[in-house]
Amino acid sequence: MSQAKSNKMGVVQLTILTMVNMMGSGIIMLPTKLAEVGTISIISWLVTAVGSMALAWAFAKCGMFSRKSGGMGGYAEYAFGKSGNFMANYTYGVSLLIANVAIAISAVGYGTELLGASLSPVQIGLATIGVLWICTVANFGGARITGQISSITVWGVIIPVVGLCIIGWFWFSPTLYVDSWNPHHAPFFSAVGSSIAMTLWAFLGLESACANTDVVENPERNVPIAVLGGTLGAAVIYIVSTNVIAGIVPNMELANSTAPFGLAFAQMFTPEVGKVIMALMVMSCCGSLLGWQFTIAQVFKSSSDEGYFPKIFSRVTKVDAPVQGMLTIVIIQSGLALMTISPSLNSQFNVLVNLAVVTNIIPYILSMAALVIIQKVANVPPSKAKVANFVAFVGAMYSFYALYSSGEEAMLYGSIVTFLGWTLYGLVSPRFELKNKHG
């Protein structure tokens, strides 16, 4: 028993894992993407920060009162039965599968900029597969090893970003910031809306503590703390750092950069310092991917334990690592990386990001809707339940706004992926629906 507990994550490791899942993949390219819109994107930040905190608070409540295992799938089951559990885990798993390939591609792109290398599309695809496999194999040591490695690599993002938040003000130009407000003169709501998907991509990961509930010490207490702490910490760092950098680097240079933080430090100090920052960013990106690869294996394992996914995802080693499932996942991702080989890596990256955001929002909406009944079952006093239900409603409304802002193409493909899930559930439904009827 004590040995099993020793391989579980504590609250600090889980909070760091939640933060690194958001920060590592999200913030690296964010200043470049937001510069395409202008500094008016600070309004998008505030909207997304409020929406994300509402989601995080509601997830914390779900974590406190839910008595079902499996993270978001367990929450959804309260309101939508076994089909809701399946759909939450299926769409979340698909989202992570897509997002992890996008993260790996961005790590390769950042690394080539650091080394001054020029890779062909095929070489980029092969390098992406290499990154995916390295980050998968590093997870074979179990939950505690993953937490320890992530807690080291997160500093690759925290040091330069927090450093920029503190010392960047000495190079900050208010005039430059104001001139970059809305460079393309887009209508207000159009400009704010076009930044929403970008900012939410940065926050994806606020639910990762929920996905890892089965490998956490004292989940009732630790999951809510980790979700809220990780989200709040990331929100402050995001908003300050991306707005400081917009007052240091001219808008056009920032929009055309492939390594915005490296560019900022190169302008503040020397090109060599910029290279060091880029190296730290590559390290943090790989650490983020490491955390996500562990999370997706855990999501697939939870679904397999429930009987939704094939049994191969449930098999674990002596250190509780679902190695066979991890290998299956990375093989699928390798195929996806080969399929995405394209002369325009950036456009392919954006398609992957938007599709990942859309599919990730589905389990968010299911979880928000389920909080009402979760609290009723837990006999939460009506006055307290009303507050949490209202916050969950705000989180759901933000989720729908984010879906709308993701664009028609992402919504189309995301819908097809989601509807396919209902068909797949039909194939496994007899083992659940017949049991319910005869039970």
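Glycine is no exception: its Cβ is also placed from the backbone N, Cα and C atoms.
Nope, none of those substitutions made it into this model, it's the original residues.
Under its mutagenesis entries, Swiss-Prot includes Cys62 to Ser with the note: Moderate decrease in both uptake and excretion activities. A mutagenesis experiment is reported in Swiss-Prot for this position, Cys62 to Ala or Thr, and the note states: Strong decrease in both uptake and excretion activities. Among the mutagenesis results in Swiss-Prot, Lys68 to Ala has the note: Slight decrease in both uptake and excretion activities. The residue drawn here is the original one. Swiss-Prot documents Tyr78 to Leu as a published mutagenesis change and attaches the note Uptake activity decreases more than excretion activity. Looking at Swiss-Prot, you'll find the mutagenesis Tyr90 to Leu noted as follows: Uptake activity decreases more than excretion activity. What Swiss-Prot says about the mutagenesis result for Tyr92 to Leu is this: Moderate decrease in both uptake and excretion activities. Quoting Swiss-Prot on the mutagenesis of Trp201 to Phe, Leu or Tyr: Strong decrease in both uptake and excretion activities. Experimental mutagenesis at this site is recorded by Swiss-Prot as Glu207 to Ala, Asp, Asn or Gln, annotated: Lack of both uptake and excretion activities. According to Swiss-Prot, the mutagenesis experiment Cys210 to Ala carries the annotation: Moderate decrease in both uptake and excretion activities. Experimental mutagenesis is annotated in Swiss-Prot for Lys301 to Ala, with the remark: Excretion activity decreases more than uptake activity. One entry in Swiss-Prot concerns the mutagenesis experiment Tyr308 to Leu. Its note says: Excretion activity decreases more than uptake activity. Quoted from Swiss-Prot, the note attached to the mutagenesis of Trp422 to Leu states: Uptake activity decreases more than excretion activity.
The mutagenesis positions considered are Tyr90, Trp422; of these, Trp422 has the fewest other C-beta atoms within 10 angstroms of its C-beta. Cα proximity to Tyr90 (mutagenesis position) (within 10 Å) is found for none of the mutagenesis positions Cys62, Lys68, Tyr78, Trp201, Lys301. Here the Cα atom of Lys301 (mutagenesis position) is found 13 Å from that of Tyr92 (mutagenesis position). Between the CA atoms of Tyr308 (mutagenesis position) and Trp422 (mutagenesis position) there is a gap of 12 Å. Within 10 Å of Lys68 (mutagenesis position), judged by CA to CA distance, lies none of the mutagenesis positions Tyr92, Trp201, Glu207. In the three-state DSSP classification, Lys68 (mutagenesis position) falls within coil. Among the listed mutagenesis positions, namely Lys68, Lys301, the Cβ with the most fellow Cβ atoms inside 10 Å is that of Lys301. Cβ neighbour count within 10 Å across all protein chains ranks Tyr92 highest among the mutagenesis positions Tyr78, Tyr92, Trp201, Tyr308.
In this structure, the mutagenesis positions under consideration are Cys62, Glu207, and the one with the smallest number of other Cβ atoms within 10 Å of its Cβ is Glu207.
Spatially, by CA atoms, the mutagenesis positions Cys62, Tyr78, Tyr92, Trp201 include one closest to Trp422 (mutagenesis position), and that is Tyr92. Checked against Tyr92 (mutagenesis position) by C-alpha proximity, the mutagenesis positions Cys62, Tyr78, Trp201, Glu207 yield Glu207 as the nearest. If you measure from the Cα atom of Tyr78 (mutagenesis position) to that of Cys62 (mutagenesis position), you get 11 Å. Comparing Cys62 (mutagenesis position) with Trp201 (mutagenesis position), their Cα atoms are 22 Å apart once rounded.
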